Amino acid sequence: MAPFPEEVDVFTAPHWRMKQLVGLYCDKLSKTNFSNNNDFRALLQSLYATFKEFKMHEQIENEYIIGLLQQRSQTIYNVHSDNKLSEMLSLFEKGLKNVKNEYEQLNYAKQLKERLEAFTRDFLPHMKEEEEVFQPMLMEYFTYEELKDIKKKVIAQHCSQKDTAELLRGLSLWNHAEERQKFFKYSVDEKSDKEAEVSEHSTGITHLPPEVMLSIFSYLNPQELCRCSQVSMKWSQLTKTGSLWKHLYPVHWARGDWYSGPATELDTEPDDEWVKNRKDESRAFHEWDEDADIDESEESAEESIAISIAQMEKRLLHGLIHNVLPYVGTSVKTLVLAYSSAVSSKMVRQILELCPNLEHLDLTQTDISDSAFDSWSWLGCCQSLRHLDLSGCEKITDVALEKISRALGILTSHQSGFLKTSTSKITSTAWKNKDITMQSTKQYACLHDLTNKGIGEEIDNEHPWTKPVSSENFTSPYVWMLDAEDLADIEDTVEWRHRNVESLCVMETASNFSCSTSGCFSKDIVGLRTSVCWQQHCASPAFAYCGHSFCCTGTALRTMSSLPESSAMCRKAARTRLPRGKDLIYFGSEKSDQETGRVLLFLSLSGCYQITDHGLRVLTLGGGLPYLEHLNLSGCLTITGAGLQDLVSACPSLNDEYFYYCDNINGPHADTASGCQNLQCGFRACCRSGE
């Protein structure tokens, strides 16, 4: 059917808006975490506003279209009598008023999804019927000029509620002191008494739908967002939307620079004056005595300013950790704390635990230690990380690199599914790389079998880089399978051995696997936990290959365009494909062509002089760093050429132009690498300092 002339098509334009709203609430419904009270209430408030607009739309159609058509045709009935909009609005009000805890939220969510799906199934065909049935009838019973007039009135009525010009006028009025005074002058009690009257006459910014408000908020900086969060409860919830807090720069914010876009100029070092000012601030802050009197301290004006800035930075960091990141942490992609005067290892540890999806982390020249990465002690808990800068972090040792490598996860296999193994030694610091095969005689065991059989003998990790692993001393491990839809509380697991849990099974795996040489290890994998990191990344895939020069027999891995097959390096047992199933951890997923772990592109350990060869080799575990292009090891005084060679062999994408290490080390690609960057540097470790 040919489309009707735009001038007399009374349904298409309003229906476009209604269909857009349907798409928006379907998308929000699929992304809402119903266990989170803030997400739950934000969804209901958005749905309530959406369905109020649906009701307004149908009231306009009844008055200006259907009502007129009924006057000229006796065959037209009340087409909006069974739309159930009032029932849906009552459902949302009930959820906002009566649902009090997580259990009730989850039960309500099931009912909500069913009701929304039923409504959507009816609402979309209803609009199609109006366009295909009633529009031709309008063309039959009304003249061209009459239809033009009807459409003009319909559009005008819709715009009287959500007209862009009116909204812009509301935004303009919002900036006037007179309107602000009018908004704030009423007390809470007076507001509640006059709420109905105000809502009837107001068409300002408070009536904007949430998606429009989020679009407006996206243009604001963090300081402005914090101010907006104090306007109302609705705005407070909207300003805690994750998309508004993707990039964090607390150090710059504390100094008045409120930039919050993507990280830029990644390789550019600040000038000497900027670094000196940051060091002066840090020194003044750490030497400052909080109990000292003004007369006693006798600080200069410059020192007072430095202390004030450092104090501001500390307060800002505490505010982020306690008031912002618990809500938006999973959405944070960039965190830059370079040259921070006040950040501590504890703060970094808390931030990293709340931000499992970080892609860019810059801790340049901060006073952190290995403990800052304690929250990264779990396999794959930050496997999206692409940029890590620890330049000048002099307290960092191999321990931190072990945690970092573990957090990057395990390289995904592109050809077959793998099953993760675990042993009883959870505190092990080395990874033992072993592929596993399924036993065909016994695949599943109930929970009580776990208490009757040993998990496996403890594997010696004292010399993990020189001692080959023998399969003779390794018994069959168990892999715990948890139903992701029925996770138990961690405290409940204490009683698991005393009762039967139907949703938990253990899978027994074979133990006849070994590597032809030393250097292939895998990390103990512990069970699922309630942490955000575990819930998102516990299903990291198995090793794709070891990536060490020990097992590569001199092969120049970094010159290859693709990663070699594991069979080319190690004699391993044949892998057994696992069937797809919701109770199995299956790694041959639909997204197997895209790596989900070990995607690091940039790594700088410049000035981390306590790093040794062991730390470099730890980075080669789990498949190495196949995407790494930039590696800065300037000032790492104790590493050797052998350790560098082992790391380089696991970094096939490394660019010599961005490969830096000490000039005194006879390492790989000595003729093409860029050498040391810390020569004559006043604030980074270097073997030639003082020359």
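Count begins at 1; order follows the chain as displayed.
Cβ atoms are placed via backbone N, Cα and C, with glycine included.
Keep in mind that this structure shows the original residues, not the substituted ones.
Shown in sequence order, Pro14, Arg17, Met18, His158 are the residues of the chain, 6+ apart in sequence, with a C-beta less than 8 angstroms from the C-beta of His57 (mutagenesis position). According to DSSP, His57 (mutagenesis position) sits within a helical segment. According to Swiss-Prot, the feature Fe(3+) 1 binding site maps to His15, His57, Glu61, Glu130.
Positions annotated as Fe(3+) 2 binding site by Swiss-Prot, on the basis of experimental evidence: Glu58, Glu61, His80, His126, Glu130.
Within 10 Å of the Cβ of Cys662 (mutagenesis position) there are 21 other Cβ atoms, across all protein chains. Summarising the annotation, Swiss-Prot assigns [2Fe-2S] cluster binding site to Cys662, Cys676, Cys686, Cys687.
Annotation source Swiss-Prot lists domain 'F-box' at 202-248.
Counting Cβ atoms from all protein chains shown, His15 (mutagenesis position) has 19 others lying within 10 Å of its own Cβ. Per Swiss-Prot, mutagenesis His15 to Ala is noted as: Abolishes iron-binding and promotes its degradation.
For His57 to Ala, Swiss-Prot lists a mutagenesis experiment annotated as follows: Abolishes iron-binding and promotes its degradation.
For the mutagenesis experiment Glu61 to Ala, the note given by Swiss-Prot reads: Abolishes iron-binding and promotes its degradation. Glu61 (mutagenesis position) is surrounded by 21 other CB atoms, counting those within 10 A of its CB over all protein chains shown.
The annotation that Swiss-Prot gives for the mutagenesis experiment Cys662 to Ser reads: More than 90% loss of binding to IREB2/IRP2.
The note that Swiss-Prot attaches to the published mutagenesis Cys676 to Ser is: More than 90% loss of binding to IREB2/IRP2. Cβ neighbour count for Cys676 (mutagenesis position) (all protein chains, 10 Å cutoff from its Cβ): 23.
According to Swiss-Prot, the experimentally introduced change Cys686 to Ser is described as follows: More than 90% loss of binding to IREB2/IRP2.
In this model, the domain 'F-box' (202-248) carries an average pLDDT of 88. For the binding-site residues Glu58, Glu130, counting C-beta atoms within 10 A of each C-beta gives the highest total at Glu130. Taking DSSP states H, G and I as helix and E and B as strand, the domain 'F-box' (202-248) has 27 helix, 2 strand, 18 coil.
Each residue in Phe11, Pro14, Met18, Glu58, Ile60, Ile65, Met127 lies on the same chain as His15, His57, Glu61, Glu130 and has a C-beta within 8 Å of the C-beta centroid of that Fe(3+) 1 site, without being one of the site residues. Of all the mutagenesis positions in the record (His15, Glu61, Cys662), the one with the smallest CA separation from His126 (Fe(3+) 2 binding site) is His15. Within 10 Å of the C-beta of His126 (Fe(3+) 2 binding site) we count 16 further C-beta atoms, all protein chains included. For the pair Glu130 (Fe(3+) 1 binding site) and His15 (mutagenesis position), the Cα-Cα distance reads 10 Å.
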